[in-house]
Amino acid sequence: MTEYKLVVVGAGGVGKSALTIQLIQNHFVDEYDPTIEDSYRKQVVIDGETCLLDILDTAGQEEYSAMRDQYMRTGEGFLLVFAVNSAKSFEDIGTYREQIKRVKDAEEVPMVLVGNKCDLASWNVNNEQAREVAKQYGIPYIETSAKTRMGVDDAFYTLVREIRKDKDNKGRRGRKMNKPNRRFKCKML
């Protein structure tokens, strides 16, 4: 069974824990209790493959930012979560993305942009803005509501698919690089 290390990042209060708990335990946590770092595991079937999701729910508060490099090193894929009612949390996404790329020392890292709290009546970030940013980054965009469970499975499962794609691409590149160059043949005269 394949294990996927998923990391949920974003500013404080965007609903990272609520999304994760909704996926793992099928219930909505409505009280805000700032997370330092929590880890969850769940076995799921995605596209016919049974897999184990190892999900790290991270601290959004700035005082825990020193811990970020460590979990970014070990994560295979990242949910970049913002709250649709918080323009600031949306602006912070670029900082998280750049830090992930720096720590992973890679231009392309599996990520999904997640606009959470879509059940709320007033949005400060419209979906066109979010779609445009996701397009610029070359990553999928999923709208979610941890409260109603809308898009929750889709967000995590899409991230697993992005990790699979990334592994397939790296595998293909590796095979191409390992092929010997057969155009030149040595002959002893």
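Think of each number as a place in line: the chain as shown, counted from 1.
Every residue, even glycine, has its Cβ placed from backbone N, Cα and C.
Residues annotated as GTP binding site in Swiss-Prot, with similarity to another entry given as evidence: 10-17, 57-61, 116-119. Note on Gly12 (mutagenesis position): other Cβ atoms within 10 Å of its Cβ, all shown chains, come to 17.
Looking at Swiss-Prot, the entry for mutagenesis of Gly12 to Val says: Rough eyes characterized by the presence of additional R7 photoreceptor cells. Normal survival of postmitotic ommatidial cells but differentiation into photoreceptor cells is limited to R8 cells. Less severe Rough eye phenotype; when associated with E-38. Normal eyes; when associated with C-40.
In the three-state DSSP scheme, Asp38 (mutagenesis position) falls into the strand class. Asp38 to Glu appears in Swiss-Prot as a published mutagenesis result, with the remark: Mild rough eye phenotype; when associated with V-12.
In Swiss-Prot, a published mutagenesis experiment is listed as Tyr40 to Cys, annotated Impaired cell growth, survival of postmitotic ommatidial cells and differentiation into R8 photoreceptors. Normal eye morphology; when associated with V-12. There are 17 other CB atoms within 10 A of the CB of Tyr40 (mutagenesis position), with all protein chains counted.
If you measure from the Cα atom of Cys118 (GTP binding site) to that of Gly12 (mutagenesis position), you get 17 Å. Here the Cβ of Gly13 (GTP binding site) has 17 other Cβ atoms within 10 Å, regardless of which shown protein chain they belong to. In space, Asp38 is the closest of the mutagenesis positions Gly12, Asp38, Tyr40 to Thr58 (GTP binding site), judged by Cα positions. When the C-alpha distances from Tyr40 (mutagenesis position) to the binding-site residues Gly10, Gly13, Lys16 are tabulated, the minimum falls on Lys16. Every protein chain shown contributes to the tally, and the Cβ of Thr58 (GTP binding site) ends up with 25 other Cβ atoms within 10 Å. Within the set of recorded positions (Gly10, Lys16, Asp38, Cys118), the lowest number of other Cβ atoms found within 10 Å of a Cβ is recorded at Asp38.
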